[in-house]
Amino acid sequence: MRALAQRSDRRLLLLVVLSVMILETVTNQDLPVIKCVLISHENNGSSAGKPSSYRMVRGSPEDLQCTPRRQSEGTVYEAATVEVAESGSITLQVQLATPGDLSCLWVFKHSSLGCQPHFDLQNRGIVSMAILNVTETQAGEYLLHIQSEAANYTVLFTVNVRDTQLYVLRRPYFRKMENQDALLCISEGVPEPTVEWVLCSSHRESCKEEGPAVVRKEEKVLHELFGTDIRCCARNALGRESTKLFTIDLNQAPQSTLPQLFLKVGEPLWIRCKAIHVNHGFGLTWELEDKALEEGSYFEMSTYSTNRTMIRILLAFVSSVGRNDTGYYTCSSSKHPSQSALVTILEKGFINATSSQEEYEIDPYEKFCFSVRFKAYPRIRCTWIFSQASFPCEQRGLEDGYSISKFCDHKNKPGEYIFYAENDDAQFTKMFTLNIRKKPQVLANASASQASCSSDGYPLPSWTWKKCSDKSPNCTEEIPEGVWNKKANRKVFGQWVSSSTLNMSEAGKGLLVKCCAYNSMGTSCETIFLNSPGPFPFIQDNISFYATIGLCLPFIVVLIVLICHKYKKQFRYESQLQMIQVTGPLDNEYFYVDFRDYEYDLKWEFPRENLEFGKVLGSGAFGRVMNATAYGISKTGVSIQVAVKMLKEKADSCEKEALMSELKMMTHLGHHDNIVNLLGACTLSGPVYLIFEYCCYGDLLNYLRSKREKFHRTWTEIFKEHNFSFYPTFQAHSNSSMPGSREVQLHPPLDQLSGFNGNSIHSEDEIEYENQKRLAEEEEEDLNVLTFEDLLCFAYQVAKGMEFLEFKSCVHRDLAARNVLVTHGKVVKICDFGLARDILSDSSYVVRGNARLPVKWMAPESLFEGIYTIKSDVWSYGILLWEIFSLGVNPYPGIPVDANFYKLIQSGFKMEQPFYATEGIYFVMQSCWAFDSRKRPSFPNLTSFLGCQLAEAEEAMYQNMGGNVPEHPSIYQNRRPLSREAGSEPPSPQAQVKIHRERS
């Protein structure tokens, strides 16, 4: 500790000299009035010194008592020494009353820096230097040469820089003096802090401030422990920390909420009970959860007050608390009602507050304060932030144990305000949006064919057009037709900008019209006289015509090139799977996490020479996915089949950056059984390869279509068709599943019940059961069959995968059967291989705006507002369910994507129940297609429902099997699983197209 203290005395000397050379002899009486000022502020920029025009949050200015010092070269003004902590930020400012213009020049270590003098409202010259994030490299002399019409001047500042990394100040704590009934206040810090007791005889908030009720004692030991409010405070160069002696006063009315004391494991506990009575005939006791405290964990003191009443206190203490010290501490007296306090022992600190974003709108001069109500332990350090500038934060305790921080110094500026708080264990951020109401301001203009008006204001203004008669200023007749209001735009945290246009042919020429914009703040109007424009001149001169064409042709060529370039760039590769950060309660209050600045973890790197490429699995405009054999990617000496995702050979830097961002996101995402998981990557010495799991059966869409002829509603039908040829496999295991009745994530998988080294902890029967189940799955795949239970299982697995993505704050944005892959055991995995799909020729992707979008799978808010959330993925999941239970029919069959399609979506149109879906499954689809995204189910809810459906299906199958081959036509006959008759045939895809055309 002594070595640290010696090192802490090391100070960096920073001389900032504002130098002015005298050009003429002056006396003390002739010297101008110069004031040197120090302004401390929060860090907002780089560490280099910047002129005063750099925006910062300034604290109260401190006068440095600038005095003249005679030198042979002229007059030098010297200010008091300034101390600033390393990484601190200050502004050194000189105010001088001198006539005429000023010019200045900063010089630092023989290098010139810019200088911008200005004048304040008192016509004083102001020269400032902001020194931000002070470091050792900034030690030295700063010279500022200021020249005025009268003379030149020099001012000297001396700044000491402290190394704050060696400075510490910890919150003080109490300890009982040995063999004495007294408290010792201890605070650890560098430099060594000074300790004082702050005693107050009042219960009011004034105890925290200077006042007549406050008594200060600069000593470490306190013997008088009868005061109303007792605090121990420690102070050093870093600031001030205080700890209050927690007290229950039996003479005070109990609080409306039970007082609560928080401590962390290992901290000391001190809790005081105080009571006053007319005589000494009473006692005090402490109990913890109705059990008296042990001897030696408390001590009692008593004294008589000035009015001869007895004051008695009982202090309970624990030198180092543990979790067993949590509970209700009750102080009882024979003359007073008992009172309790809840002591909570924490493993680490916390900050509890509502983090949802809040939005306010106020008048331009309305008084308003932001406020945050929170509960925290330990005490927080907080700040308010606006426009990258920090403002001081004040916090005040409330009676219910909460604290509140208010910010009123916003000067009615619109924008986003942030409250940031932290303590040793937690961080908290809350965002506010402030809108300032403003009356619209209208600007008008007229052209040959129309008159238009524009306005800005808040709230969004509305428009009216009125006709005036005989050029009278009284315009009362409203113009109902020929008015077109353009969609309003909003400046960032500012006013709404809107416009309205009147078609002159509708109103007639030669009229006086008035356009008015109005909102809750008032109305603003402009009057326009509509002239009658003459006919457009007809071009008769062929020479002029061809000359015009010749001049325009180069511009047309350039325009075509630009359009082609834009068309090429607009379809740039981007991963559909994105991780989002929600910033507020509304659907559009989020942003995509940008992984470009994240570091790539090289533990995922795989030697590219260990890849042996095979066939191309898919190829598109941006790249391709290839099958490959990876040697040693899962286990040394073992090769497995993988899918390798790569860009095309001539990919640009933006596409390469997008692929690297996708790689970093996948490394953060983690592993899940129903996601195509990342296995590794090749990023060094060549093109970027992303190595994923290989799914042998391709995408779910084509898988379903290929199994249409092999689909059976029940396993009973399969038994009959195959003459029970594989039933003996299960005869020895009557409790095992039917082929295809997989428990997909309904029970823990085998690898989760095994040790880390793979040694199973299952019994032999369980192992045999798993082996038989795997054999059943392989035999089922050989039979090339598909059942209703398989469809239900596919839906459940996709919901599980999306539940995982929702937990990871990811949105897929292109959830469809074509983006779900099938592998062994009919396990399905969600993927994003969009770069290997030719979206230019894929009919599922339709041009909308400047992008190709999977319109028929998109939620209304995504389609019309560009908003993508997990709830929009729920809508897409409903479309995916329709694909599954129609065995791969295109959604909205027979309905082309045109203006009528968008109207259908906006009107709430929903597809009919697919042939293979039950009423329950169709109900899930309809729930997913709720127009209001808030009414759609979450993926955990979908997983739970489908899991129950799957379990019921298996249970029904077991009951109907009864250990023998069933003779009934359907194992589902007792639960009405299908909405059609069991014997009916599904309509063909062409027939389904016809049905939808008729109903739409």
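Cβ atoms here come from the backbone N, Cα and C positions, even for glycine.
Along the domain 'Ig-like C2-type' (254-344), the predicted structure has mean pLDDT 90. The feature domain 'Ig-like C2-type' is assigned by Swiss-Prot to 254-344.
Marked as domain 'Protein kinase' by Swiss-Prot on the basis of sequence analysis: 611-946.
Under the heading ATP binding site, Swiss-Prot lists LEU617, GLY618, SER619, GLY620, ALA621, PHE622, GLY623, ARG624, VAL625, LYS645, citing sequence analysis as support. Taken residue by residue with DSSP, SER619 (ATP binding site) is part of a strand.
Record note (Swiss-Prot) on the mutagenesis of LYS645 to Ala: Loss of kinase activity; no effect on FIZ1-binding. Counted within 10 Å of its Cβ, the other Cβ atoms near LYS645 (mutagenesis position) come to 26, all protein chains included. The secondary structure of LYS645 (mutagenesis position), as reduced to three states from DSSP, is extended strand.
Cβ neighbour count for ASP814 (active site, proton acceptor): 23 (other Cβ atoms within 10 Å of its Cβ, all protein chains included). The active site, proton acceptor annotation in Swiss-Prot covers ASP814.
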Rounded Cα-Cα span from VAL625 (ATP binding site) to LYS645 (mutagenesis position), Å: 5
Assigned conformation of VAL625 (ATP binding site) - DSSP reduced to three states: strand
Cβ neighbours of SER619 (ATP binding site) where a neighbour is any other Cβ within 10 Å: 15
Residue among binding-site residues LEU617, GLY623, VAL625 with least C-beta crowding, 10 angstrom cut-off: LEU617
The domain 'Ig-like C2-type' (254-344): DSSP-derived helix, strand, coil residue counts: 3 helix, 50 strand, 38 coil
